[in-house]
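Before any comments, here is the structure.
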Amino acid sequence: MRPMRIFLNDDRHVMAKHSVVYPTQEELEAVQNMVSHTERALKAVSDWIDQQEKDCSGEQEQPMAEETETTEEGKDSEMKTGENPTRTLRGVMRVGLVAKGLLLKGDLDLELVLLCRDKPTISLLKRVADNLVLQFETVSEDKYEVIQNIREALIVVKSTKEPPLTLNIRLTSPLVREEMEKLSAGETLTVSDPPDVLDRHKCLAALASLRHAKWFQARANGLKSCVIVIRVLRDLCTRVPTWEPLRGWPLELLCEKAIGTANRPMGAGEALRRVLECLSSGILMPDGSGLYDPCEKDASDALEHLERQQREDITQSAQHALRLAAFGQLHKVLGMDPLPSKMPKKTKVETPVIDYTVQIPPSTTYAMPPLKRPIEEDGDDKSPSKKKKKIQKKDEKSEPPQVMNALMRLNQLKPGLQYKLISQTGPVHAPVFTMSVEVDDKTFEASGPSKKTAKLHVAVKVLQDMGLPTGMEEKEEGTDESEQKPVVQTPAQPDDSAEVDSAALDQAESAKQQGPILTKHGKNPVMELNEKRRGLKYELISETGGSHDKRFVMEVEVDGVKFQGSGSNKKVAKAYAALSALEKLFPDYTMYTEAPKKKRPPMMPRGGPKFAGKHNQGFGMMYSEVPPPQAMRGRGRGGMNRGRGRGRGGFGGGYMNSGGYGGGYGGNYNYQTSATAGYSQFYSNGGASGNAGGGGAGTGGYSSYYQGDSYSAPTPPKPFVNKKPPPPQQQQQQQPPPQHASNPPKPSYNQGYQGHQGGQQQQQQQQQQQTYNQNQYSNYGPPQKQKGGYNQGAQGAGSGGSYNYSNSYTGGTAPLGTAVERVQEGEAAALTQRQALVTTQAHTPAMVEPAVLRRTKVTRSLITIKVPPDRTTVALQIITSSLREELGVTAGIQNTT
């Protein structure tokens, strides 16, 4: 698995630093020569001591009978730990940096452990050291200096030439550990130690180093990047004094635990950052978890030698190093200069590949018993899984390489490219991704239904720009039919196996490049074929290829004809077989079209029809000369044309079971409480469009849909003139009625704006129909020439749409013919610069806006009201004393200011 791209820069810096601190080939050769010479000399010393002991004991055995002659490399005289239990010197083993392969440039101290049969003594150490000088002269021409260090229980061997290497040979025995375990268990020792025995703690430390070397070879050497990170951190411990206490076994154990617990192999940069994260977490702190030593029977902390201040200093330094690495300054942690972002192209030079894991080959003089039995190549008990793997490897070598797409080709040519997501458009079910990549200071962009497909298209563009093959040529040269059609095999033509194989290879290659296999209708071929022929069975005909590039051939029989398809898996092969059957048996199959969905009527735009191209003059809120619309759904629970209300009335479900928010086509705001909600008559006003009420007046005025008193916005009358209005006969002569005036008017409780031509005649109709207008206040409008009565809405065309707020009194209608006649004979005047309306009725208070009562004269037959234009709104309810008996109500004045 390749490292993550976000750590590529860190990997480059870590590997560059590692190449600097790694020892040169000359240094490694010098270490190898000194170690091998010492091992061969110790083997000769062991033979000499064993021969002397046999001569002294009188035994007549030939100690060398089972051994072959020693060659120059010392490969034939191997002494293993378990094979020579009677020898005084049982074997020599590499430990420390030599065994673990952690040598750095400038490391001059090497270690070996010499195992003894009995507890090592001072006399044994001197005998070995004295004879070792003689054996060096016979083994090698190089001169070595041998020094005895009894206090440390070791023999020091120094080289006399450059580099001045030092090799420490530690003497120990497994009996020292066994006696320690017995003492800890409370047992008494029956055998007394010799008086000149070496220091027990030094011997135990040598045994521990031997266990550490075995554990490291088994756990850390095979872990990717672990040895490299340890070498880099060993250099850090040398350069930074804060890290010095961590050097050695604790550092090795910590790196193995941090890197080995990852869920995937990591590069050198990512592995180093993971170790820094582990240290930064506070694992070294006194209250931390500590570090368990796996090479000890009893639970022990490998960090117990660290002091509290040292733990805090190392943790703080690791946190600082982690911050630097996070901000792209890992070179400061490594103590090196930053590398350029783009490395210059270098000519390829054949250099030997260096194995950074193994620095020095294993010893051949004293061979350690292997941790596991070697695989017997010719044995009958060879694992069958091993055989299977070898067979698969042979098959993989013999098969052609896997077909590469454009993205794979580009990654081979330009590794480490960064693909960026530019945009994501389209709906959720069909998104379109746009990816870009920068190659050689050029930016390429492409789109696709997924990020992966978009990246593939970008790679195709890059390869085309470079003039390199993209892997799509075969698909472009051939037609779609020749690519996707598998060979059809009928029972009468069974000799098409070669053609099937060639088509199978083409299908497999095109499948990898084209993505999912779909029919011309965008469906899965197997699903579409199953819709036409149920119960089809797909059979596997053949399976070829290696484990990494399988080829499957599937066959299906449809209507007595067999169709085959091939692919890299059974699913793809089935799809191509079904696709072949569809194209052969159903070539003219039309695409399935869904049933047309029920279209909703167009919603009325906000703001009403004032945005329409054609409407009545003035501030109207209704369309002119427009037919009634279809039923429109709103947000309420009403009828077909739902409004905001909850009524279940007819079209234009209203606020209180009738009326609606924009109930009419013109969009009047009707808030009515009438229980007689019904279908509004659009053409009840003699064909005039607008919100005409059911059975409305004979003129084309704007009024409410429903029966009841309407709320109109008439234009204000002219200033006060003490002149009586002309009789109805004269008005009829002066202004002829409209075309629809001849129709007999229907009785209605509804009255809105009157037409400009039928104003006077409608005044008479109002007197006959006993129309009740309530709560009328006007909107802005031009002044009219004709005066309107108190019981009429302001006459004239040109005023805008009306806001109808009706309450629809349906009970207790008193005969007001006398009252209406008396009111119409009165005189009224209003001085105002804004719209004003004065109305007197039996049940509705008159609204005056803006006006205040100046003087009220109550007479038996006349009511006079004068209002100034600069006062606030007042509401009057005037009932003359002469009408009290007729109306049965009381008179009063109500001021709402």
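Backbone N, Cα and C atoms are what each Cβ position is placed from, and that goes for glycine too.
The domain 'DZF' annotation in Swiss-Prot covers 5-379.
Among the features that Swiss-Prot reports, domain 'DRBM 1' is placed at 399-468, with the record citing sequence analysis.
Annotation source Swiss-Prot lists domain 'DRBM 2' at 521-587.
Long-range Cβ neighbours of Phe433 (mutagenesis position) (same chain, at least 6 residues apart, Cβ-Cβ under 8 Å): Leu421, Ser423, Gln424, Ser447, Gly448, Pro449, Ser450, Lys451, Thr453, Ala454. Swiss-Prot gives this note for the published mutagenesis Phe433 to Ala: Abolishes mRNA-binding and cytoplasmic retention, localizing predominantly to the nucleus from early development. Also disrupts DNA-binding; when associated with A-552.
Listed in sequence order, the residues of the same chain lying 6 or more apart from Phe552 (mutagenesis position) and placing their CB within less than 8 Å of its CB are Leu540, Ser542, Glu543, Ser566, Gly567, Ser568, Asn569, Lys570, Val572, Ala573. Recorded in Swiss-Prot as a mutagenesis result, Phe552 to Ala carries the remark: Abolishes mRNA-binding and cytoplasmic retention, localizing predominantly to the nucleus from early development. Also disrupts DNA-binding; when associated with A-433.
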### Task
On the DSSP side of things, how many residues of the domain 'DRBM 1' (399-468) fall into helix, strand and coil, could you say?
24 helix, 22 strand, 24 coil
#### Entry: Secondary structure of Phe552 (mutagenesis position) (DSSP, helix/strand/coil)
strand
### Model confidence over the domain 'DRBM 2' (521-587) (mean pLDDT, whole number)
88
